[in-house]
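Pulled from Swiss-Prot, these are the features on record:
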BINDING   ASP328, ASP334, ASP386, PHE387, ASP388  Ca(2+) 1 binding site
BINDING   ASP328, ASP386, ASP388, ASP394  Ca(2+) 2 binding site
MUTAGEN   ASP334 to Asn  Abolishes Ca(2+)-dependent phospholipid-binding
DOMAIN    429-563  domain 'C2 2'
BINDING   ASP460, ASP466, ASP520, ASP522  Ca(2+) 4 binding site
Amino acid sequence: MSGDYEDDLCRRALILVSDLCARIRDADTNDRCQEFNELRIRGYPRGPDADISVSLLSVIVTFCGIVLLGVSLFVSWKLCWVPWRDKGGSAVGGGPLRKDLAPGVGLAGLVGGGGHHLGASLGGHPLLGGPHHHAHPAHHPPFAELLEPGGLGGSEPPEPSYLDMDSYPEAAVASVVAAGVKPSQTSPELPSEGGTGSGLLLLPPSGGGLPSAQSHQQVTSLAPTTRYPALPRPLTQQTLTTQADPSSEERPPALPLPLPGGEEKAKLIGQIKPELYQGTGPGGRRTGGGSGEAGAPCGRISFALRYLYGSDQLVVRILQALDLPAKDSNGFSDPYVKIYLLPDRKKKFQTKVHRKTLNPIFNETFQFSVPLAELAQRKLHFSVYDFDRFSRHDLIGQVVLDNLLELAEQPPDRPLWRDILEGGSEKADLGELNFSLCYLPTAGLLTVTIIKASNLKAMDLTGFSDPYVKASLISEGRRLKKRKTSIKKNTLNPTYNEALVFDVAPESVENVGLSIAVVDYDCIGHNEVIGVCRVGPEAADPHGREHWAEMLANPRKPVEHWHQLVEEKTLSSFTKGGKGLSEKENSE
């Protein structure tokens, strides 16, 4: 109330001052009164503006409420009314016929959309002219009144209706046969006489009634028609029935009756062909009669060779591969190819990975620097692998090619084809790491300079990796400190030239060592270790112990070595008898 009272008092004061200013005609006071007029115009009256704001707000709130109400009604209609309508439609004749009808229900079951029973048995079916009539003749007249005088035996038969014969009782089948209607498959009818080429005719099986049909049966007339001409049915092993006698309770088993022209076909039926039961292995190879030894072909590879005499370059173009075996559970492989120019295995090239295919097309070109005089002693080695993101890559097969000079002189438009031979398990090639060690005894500093890595394992689907190097200072199986390099994107031969410095006292240098891991960086998920190498006085690798001893023998001097990367589980421990780092610790 105090706020409203003060506002009202201020408004009255402004009105009073404005009236006084309006009555005073003096020029001196006119300027002073001008500011009161402006103040009144800005602050008073505010009633219409407030009313407009409230009206606009109410309109917005009302509109939003109407929109929300409409959305809620639409969602309710979609969630509640539509499913109930569909459920009701399927129950009232729009859905399939039920098989749980009582034995008294006739062939009609549920007709139209009303869902009313037209007869308690087949004898009262309207199609057969029985005495039963619909409960509402005004709306649904009997089908007997809609038929032409010719009945079922006329020249214009009714459209065939597809019904489920599995639910018919034995009495219903008998009445069907008595009325002159016979069941048949949905395929065209067989003529009653056994013609040539009909193959084999079987008597109906014992047990009475008709054989169970896996699909919907067709009720057609026995009278010949022109609308549905009879076509010869292809030879099958199903039982063909010519007539059904409901009075017989026991029948002999079905026996083959050879017909004219069908003796040879009858002999072929039922014979076992052993060649069809031999297993087919990956790539279409028979596994039943083969020995399965190494060297079996597992696909083919196409490539082209060319030697450049001016630059001493051997150009290799990998074109495609065909009929590779499936290595994954989905029936495909993720193949890629590595090539070496033997006996040098340090320099290698690798194609891109092709996902989910057994016939990859590569079309990639690589060059090897090799003098012409050495080309006769060199061999080209192709290794086809299946890429696996979370485990070791599977070796599909390999091709070793000699006589390179002779093959390189062939026309370039004639590609070479070779069978990919299945080889034994090959040692995992994870790459190599080049780094130097330098120890300063006076300062107590151990400097590890990571220079470069080569031929790293591809960890990404692009055929590359995002590697970085992590060095850990280890003492008695525990990690004391760790240092990391920068990440090099999309490469298998990164160059770092980065120094990692550790504080190591002179009295402790004989009790520590280094674990150096090359890790593939992933933006999503965990980083994966490509390979590790370890150096120190108690390292399991002799090369790692030699490198450490050479560093101690040459203080203040960097000692550089290449180290082969190995898997973490291959090198079970850091020391010869102690506990090493786990793979999880290496990837951190």
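Yeah, the Cβs are placed from backbone N, Cα and C, and that goes for glycine too.
This is the original sequence, none of the listed changes applied.
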Long-range same-chain neighbours of ASP522 (Ca(2+) 4 binding site), Cβ under 8 Å, sequence gap at least 6?
ASP466, GLU528
Between ASP388 (Ca(2+) 1 binding site) and ASP394 (Ca(2+) 2 binding site), what is the CA-CA distance rounded to a whole number of Å?
7
For the domain 'C2 2' (429-563), give the DSSP counts of helix residues, strand residues and coil residues.
15 helix, 68 strand, 52 coil
Could you check which of these binding-site residues, ASP394, ASP460, ASP520, sit within 10 Å of ASP386 (Ca(2+) 1 binding site), going Cα to Cα?
ASP394
Run through ASP328, ASP334, PHE387 for me and report the recorded positions whose CA is within 10 Å of the CA of ASP460 (Ca(2+) 4 binding site), in sequence order.
PHE387
Where ASP334 (mutagenesis position) and PHE387 (Ca(2+) 1 binding site) are concerned, what is their Cα separation in Å, rounded?
5
Cα of ASP328 (Ca(2+) 1 binding site) to Cα of ASP394 (Ca(2+) 2 binding site): how many Å, rounded?
10
Taking the centroid of the Cβ atoms of ASP328, ASP386, ASP388, ASP394 as the Ca(2+) 2 site, which other residues of that chain lie with their Cβ within 8 Å of it, listed in sequence order?
LYS327, SER333, ASP334, TYR385, PHE387, HIS393
Note the Cβ centroid of ASP460, ASP466, ASP520, ASP522, the recorded Ca(2+) 4 site, then list each other residue of that chain whose Cβ lies within 8 Å of it, in sequence.
MET459, SER465, PRO467, TYR521, ASN527, GLU528
Measure from the CA atom of ASP394 (Ca(2+) 2 binding site) to the CA atom of PHE387 (Ca(2+) 1 binding site) and give the result in Å, rounded to a whole number.
7
What is the Cβ neighbour count of ASP328 (Ca(2+) 1 binding site) at a 10 Å cut-off, with all protein chains included?
13
